[in-house]
Each structure stands twice: as C-alpha cells, then as structure tokens.
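Colleague: What Swiss-Prot records for this protein is below:
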- Asp308, Asp312: Mg(2+) 1 binding site (BINDING)
- Asp308, Asp312: Mg(2+) 2 binding site (BINDING)
- Asp308, Asp312, Arg449, Asn452: substrate binding site (BINDING)
- Asn452, Ser456, Glu460: Mg(2+) 3 binding site (BINDING)
- Ser407 to Thr: No effect on the product profile. Production of (S)-beta-bisabolene and 7-epi-sesquithujene; when associated with A-409, T-410 and I-411 (MUTAGEN)
- Gly409 to Ala: Altered product specificity and production of mostly (S)-beta-bisabolene. Formation of 7-epi-sesquithujene and sesquisabinene A; when associated with T-410. Production of (S)-beta-bisabolene and 7-epi-sesquithujene; when associated with T-407, T-410 and I-411 (MUTAGEN)
- Ala410 to Thr: No effect on the product profile. Formation of (S)-beta-bisabolene, 7-epi-sesquithujene and sesquisabinene A; when associated with A-409. Production of (S)-beta-bisabolene and 7-epi-sesquithujene; when associated with T-407, A-409 and I-411 (MUTAGEN)
- Asn411 to Ile: No effect on the product profile. Production of (S)-beta-bisabolene and 7-epi-sesquithujene; when associated with T-407, A-409 and T-410 (MUTAGEN)
- Val455 to Glu: 60% activity and increased proportion of (E)-beta-farnesene (MUTAGEN)
Amino acid sequence: MASPPAHRSSKAADEELPKASSTFHPSLWGSFFLTYQPPTAPQRANMKERAEVLRERVRKVLKGSTTDQLPETVNLILTLQRLGLGYYYENEIDKLLHQIYSNSDYNEKDLNLVSQRFYLLRKNGYDVPSDVFLNFKTEEGGFACAAADTRSLLSLYNAAYLRKHGEEVLDEAISSTRLRLQDLLGRLLPESPFAKEVSSSLRTPLFRRVGILEARNYIPIYEKEATRNEAVLELAKLNFNLQQLDFCEELKHCSAWWNEMIAKSKLTFVRDRIVEEYFWMNGACCDPPYSLSRIILTKITGLITIIDDMFDTHGTTEDCMKFAEAFGRWDESAIHLLPEYMKDFYILMLETFQSFEDALGPEKSYRVLYLKQAMERLVELYSKEIKWRDQDYVATMSEHLQVSAESIGANALTCSAYAGMGDMSITKETFEWALSFPQFIRTFGSFVRLSNDVVSTKREQTKDHSPSTVHCYMKEHGTTMDDACEKIKELIEDSWKDMLEQSLALKGLPKVVPQLVFDFSRTTDNMYRDRDALTSSEALKEMIQLLFVEPIPE
C-alpha cells in the first residue's frame, strides 16, 4: 500500500462519492484487448501440432546430452531456460543438473564454464561454493580473463549476482567485470548481438530478468548465433506465439471483468491499469499450465488497487474502517455497514471470489479460504496504517517494515498464484506456511515495499501523506532524502542476497514455491526500477506490445 495522505474528517453523507484528488492518467489501452479475435481453430491446432513435433526433436537432443560434453550441456540448458522452454523438459533438466552437480571432474581453469556451471546450479537451487572463483583472482585484485575472452567476462558478471552475504569474491567480481564490460560496450558495434547482451546485463543481470520478457528479447539474439540449433530456435518462436494467444485471451477476459467492475461499482476514481497489472502478474506465472493463476492474480491485483486507492486517497477514515469491518464477514448482509459508494464494489468482490471457487472445482476450492485470509490480513494492516497516518506517527524503519512488508500484499500475491496452480504438490500445508509469513516471504515483502517507496516518495511529496520507509529512515538517521534513497537501494540489493540464502535453506516445499517468489521479485523489480510503472505506465507500453501485440515472425 502506498503511503496514505493526512487525515480528512468526514462530513459527506454516505451517499456521496469522495471527490478524486489524484491525477492518474487514463488507461493507455482502452478497449484494445476487448476486441481481440483469436486465430481459427484449425490454425491454432496446426501451430500446436508443429510445436509438439519440435518439442520431441529437442527432447532427443537433450536426452543425448551428457556431462562428458559439459560445456555443450550447460549451454544447452541455459539456452532452453532463457528461451522459455525449460518447463517442457523439467525432468530431463533436473536429471542433468544432478549429474552436473555431482561431477566435479571438469576444467576449473575455464572461466566461462566455471561461471556458467555456477550460475546454472545456484539458479536451480544447488548451494555450490563460490570459492571456485578464487582460482581466477590476480594479485592486483582483478580477475584473470584475456581481453579477447569477452564471453567469459560476461558469464562471470552474471554468475556473480547469485551471491550471498559475505561472498567477497563475487562482490569483487561484479565491481571488476562491470568496469571492463562498460569499457567493452563502447567498442562494440551497437547492433551486434553481443553488444545487446552486454547492454542488457549491465542494466539488469541475467538472474533478475523477467522470464517471458527475456525469452521475447533473446529469441532474435539467439537467431543470429552461429552455434544455434534450428529446432530449438523454431520451437522458441512457435512456443512464444502460442503463449501470446493464451495471454491475449486471458487479457480479454480480465479486461471485461474490470470494465464491468468499474461500470457497476461507479468507482471511476481508481487507477485504470488492468492491462499493466496482467503484465506484472504474467511475469511471475508465465508457464502454460498457470492460466488460472494469472487470471486470479490479475483480478486480486485489481481488487487491491481499488481498495488501496480508497484507503490511500479517496476514502475518509470513517468509511475505510467501515469497509474493514465489513470485509472480513464475506457476506452480502454486511453491506449495511458500508457507505453507499462502497456497496456495489463489495458485492462484486464477493462474486469474484465465488468465481474463483467455481473455477477451482470441489477438490481445490478450499484454497480460496486461504486467499480470503490473506486479503483480510491485508485490509487489517491498511487500517493500522491509517491510524498511524491520523496520529502523524513516524515509525522507525524496523517498525515500519514489520507492518508495510506485509501490507504491500506479498501474502495475497503468493496465495493467489498457488491457488490457481493445478500442481497437486501445492497442499494445505503450502498455504499455511505462506500465511505464517515466514522469513523468506517477509524478505520478499520488504523487497517490494522498499522498491516501491524509493521511486514513489518524491512523487508523493506533492500531496499530504504519511511517512514511507524513506521518511522513516530520514528521521531516524538525520539524513537527506537522496541519502536515504541511496541507503534503501543498498537494502534492496541486500534483499536479493537474503532471498537467495533463505531459498537455498528451504526444505520440504515444492520447487515451485521459491521459484515463484523469485519470479515475483523479478517482475516487481521491472515495475519499480527507476519509476513507479504502475501509476505512470507509459514506461511499460513497449514491453506490453512485445508480449501481447506483436508475434515473432517465423
């Protein structure tokens, strides 16, 4: 939840809608996705048939890979994962990863291989040691890498971002290689594939990129590589285009739901960002089986946006407290507690949750109960933040994050995603673990909160608001806003290390659980790096076009 404004006393009658004080720009997409027309059934069937043939051709290549050809095997797995194809070969990849981890008989003097092996294993949950990079340290403190060996330099840079606290060799690798890559970039042809890879890595290290966006951007780069596998390339293009069809149908459904929600509730003051919210959630759950997760996530994010804007900008304290009381009842009879302008929204919200139960069916509808609990907790915390606001209370950073790391919606998002997954490894125990707000999810929540605050605080100077984490740090440590923002950026960087350490220590949970949290972190980083792209969504327009509007030429 963004920082709320100072308290305004309520003198309006229940029937009056609070006046909008925001200047949110209108949707950039209007009814664009509502008019989407899918290809004919025969066209789609033909695409799926071709994709299945190609998947089996690639599977044969993967099954023929061994650790005896370690560089080729590691590179193939990395390529498949970057192209968004890893999902189809999870069993084969898991088997190869175990062999790669168990086999220590490889050339430890090959910096590119060492870096790619380290990256691949840590990314996939293996806690391999970083001291293997000590072999490449020079007396001057740099890393031994021939000037012409640019690929190894880039691999080392990307591998080093899978670092934990105290791994000085990886901290030094980032500092050293970044300078060399920046210098190298100035000497490369700007349109060359390798220049694009270097530029992308300097902006966003490979581990932190949104998977579906990386696939879309990497396909044309891979197409120009001399060592490309034609079957892999053709499959990557076809697979992306098939996914895009699914995404557009889901966007059409979510857009129709949103338009009905706003039209019937008459809450026209809220941010109209359903396309951007789908884009955001898609980045966390892009694999083919997770269609229902994407839909539930998008609708939950839309509901949170409405509630956030009511609490944040438009609702009086009295009205918001009435809403909080009614919220936990989950019953139409509670509308008598609400001011008139909230009643239709409340009913529509109940209908939305009922639709989740219907979609999940009798065996999995229990999951919605956990999702409701997560939302109840969210609204409870919004109410606490309003009380802080009204008291002009400035918490310490630690106290603020105890509340705001949770009120940012981390539990609601993770439970929404788990709820829609067909994977039967997601059990009641998974939800109970998530709702206990364990340290791993708390760290993720802190990451989202800090990422949001560091880009929104200056914008919120234009209106009354309660303190963000930036203001809390400024008061607690007596610093300027710029200094506080720099410190919070350091804390954000530390959060990546914390999440990696905590994920490697998780036991007894489905593999998708930590993967999902990292995917949420990646897509959140994309939303909040340098700007609040949800509120000012022009920054996302090109990315949305790439994912949902422009198919890849085959």
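Every residue, even glycine, has its Cβ placed from backbone N, Cα and C.
If you look at the structure here, what lies around each of the features I listed?
Modeller: According to its DSSP assignment, Asp312 (Mg(2+) 1 binding site) is helical.
Every protein chain considered, the tally of other Cβ atoms within 10 Å of the Cβ of Asn452 (substrate binding site) stands at 23.
Classification of Ser407 (mutagenesis position) by DSSP places it within a helix. Summarising the environment of Ser407 (mutagenesis position), the number of other Cβ atoms within 10 Å of its Cβ, over all protein chains shown, is 23.
With a cut-off of 8 Å between CB atoms and residues at least 6 apart in sequence, the same chain places Phe437, Ile441, Arg442, Phe444, Gly445, Val448 near Ala410 (mutagenesis position), listed in sequence order.
Asn411 (mutagenesis position) is surrounded by 26 other CB atoms, counting those within 10 A of its CB over all protein chains shown.
In this view, Val455 (mutagenesis position) is surrounded by 20 other Cβ atoms within 10 Å of its Cβ, with every protein chain counted. In the three-state DSSP scheme, Val455 (mutagenesis position) is classed as helix.
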Colleague: Of the binding-site residues Asp308, Asp312, Asn452, Ser456, which one has its Cα closest to the Cα of Ser407 (mutagenesis position)?
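Modeller: Comparing Cα positions, the candidate nearest Ser407 (mutagenesis position) turns out to be Asp308.
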Colleague: Which of the recorded positions Asp312, Gly409, Asn411, Arg449 has its Cα nearest to the Cα of Val455 (mutagenesis position)?
Modeller: Arg449
Colleague: To the nearest whole angstrom, state the Cα distance for the pair Gly409 (mutagenesis position) and Asp312 (Mg(2+) 1 binding site).
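Modeller: Counting only the Cα atoms, the answer is 14 Å.
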Colleague: DSSP on Arg449 (substrate binding site), three-state: which is it?
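Modeller: In three-state terms, Arg449 (substrate binding site) counts as helix.
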Colleague: Return only the integer: C-alpha distance in Å from Asp312 (Mg(2+) 1 binding site) to Ser456 (Mg(2+) 3 binding site).
Modeller: 13
